[in-house]
Amino acid sequence: MRAGRRVAISAGSLAVLLGALDTYVVVTIMRDIMNSVGIPINQLHRITWIVTMYLLGYIAAMPLLGRASDRFGRKLMLQVSLAGFIIGSVVTALAGHFGDFHMLIAGRTIQGVASGALLPITLALGADLWSQRNRAGVLGGIGAAQELGSVLGPLYGIFIVWLLHDWRDVFWINVPLTAIAMVMIHFSLPSHDRSTEPERVDLVGGLLLALALGLAVIGLYNPNPDGKHVLPDYGAPLLVGALVAAVAFFGWERFARTRLIDPAGVHFRPFLSALGASVAAGAALMVTLVDVELFGQGVLQMDQAQAAGMLLWFLIALPIGAVTGGWIATRAGDRAVAFAGLLIAAYGYWLISHWPVDLLADRHNILGLFTVPAMHTDLVVAGLGLGLVIGPLSSATLRVVPSAQHGIASAAVVVARMTGMLIGVAALSAWGLYRFNQILAGLSAAIPPNASLLERAAAIGARYQQAFALMYGEIFTITAIVCVFGAVLGLLISGRKEHADEPEVQEQPTLAPQVEPL
């Protein structure tokens, strides 16, 4: 019945929203988490693992489990994924009670694997339950739930902590909400919903992709940054291994009979260009979500709530840019908006890269007529720029992929963005820590040798602030360059007149006999 499929897709969208929220929710509560698991403030780089391992699990699981649902059924895979999400949430919350950092990482990884399956399965479910001519709005709504999570996640985390006074409750709340989604799915979907001709799962391709990303992340992480080496001793061999795995992945996808994405009808130049631009946008997004708050705490000496409040300007501008970008793209085309949006974002990050230690007093003079706060203005510019490209990149990707593969193509855009987040935050964190120790060593040498103990302590504190400011300045400069590179790729995405080659196929029957397409 129509009511049943609406309940099912609502439950799937709720699950997608929860997974997206938990991708970003930790960004604004990192200080509380650090205190609970015993990470000192001078080891900020360790806490990034709660983000990177979630993203790694998410990216590794998405293509494999999405395809697995074709073989084993949407209902079964959704229920298994939701159960895994509950387990991961419980482990993460308990890690806070026990103060166990490794348990925390394990919980976040389980969460990532589970939530990575939710988006492609729910997209496929929408394609099953709605006929082709009516499914665009349904798939768009599911995608909107994913995007909404990226906007609300940081605010959701700080709100729950403000309301309940404990960061663990962010994860405990997942248990009843996910259980509700499981009950809705149980009663709204038939038990036997496997495809009559199930597709084979590209297990080799998925494992090669996960291996490449995992080796890259571990190779980039230096647990003991000393300002002399960017990478740990084992870093270079692991990065070489990641490169080999990546080459093997692309080689496999080129010649294998079963692939993550069927190349038939796909226009690969604009498709890969859109994914590349999504990687750049994802890297910039995650660097902002992580490093702006750390700048507030490490340089401006803000508390957690104040530092999270800095992000509010960026997070408000992001959806405004997304809505505006979608509206403009229908008139000017996706290519122009993607190019302009990433250039605007690059300009915003160039402004952010010049943030001084006394940022709160810094202002921009606008044509000599009036002044505006530099911090707020720069974050709004970056947020608007990144927001502008969300719709055009997704639209351009889907336009050059046959409609039968729109679900996996939508997931590919998310995978590309999260790959950018994962590799971007790992690589820039490694570079930042390397440069921080170099900068700090140079600044410390400027302390007069005859300074008193109090003067020396004050000078050291000021030097740490200055070193943090310079380090983040370099990180955001690189982020601006990444956005410029993404803008160039934006020029190569599909125009409005370029479309995929649609194969001649008949409309497939719906998932269950009792469901009638509109």
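Glycine is treated like the rest: Cβ placed from N, Cα and C.
Every residue here is the original one, so none of the noted swaps is modelled.
Under its mutagenesis annotations, Swiss-Prot gives D22 to N the following note: No longer complements for vancomycin resistance in M.smegmatis. Record note (Swiss-Prot) on the mutagenesis of D22 to A: Susceptible to ethidium bromide, tested in M.smegmatis. In Swiss-Prot, a published mutagenesis experiment is listed as D70 to N, annotated No longer complements for antibiotic resistance in M.smegmatis. Recorded in Swiss-Prot as a mutagenesis result, G140 to D carries the remark: No longer complements for vancomycin resistance in M.smegmatis, in TM5. Among the mutagenesis experiments that Swiss-Prot reports, L289 to R is described with the note: No longer complements for vancomycin resistance in M.smegmatis. Experimental mutagenesis at this site is recorded by Swiss-Prot as A411 to D, annotated: No longer complements for vancomycin resistance in M.smegmatis, in TM11. For the mutagenesis of L453 to D or K, Swiss-Prot gives this note: Partially complements for antibiotic resistance in M.smegmatis. The structure shown keeps the original residue.
Using Cα positions, the member of the mutagenesis positions D22, L289, L453 nearest to D70 (mutagenesis position) is identified as D22. L289 (mutagenesis position) falls within a helix when secondary structure is assigned with DSSP.
L453 (mutagenesis position): 7 other CB atoms within 10 A of its CB, across all protein chains. Looking at L289 (mutagenesis position) and D22 (mutagenesis position), their Cα atoms lie 13 Å from each other.
Neighbour density at the Cβ, taken as the number of other Cβ atoms within 10 Å, is lowest among the mutagenesis positions D22, D70 for D70.
Cα separation, D22 (mutagenesis position) to L453 (mutagenesis position), rounded: 45 Å.
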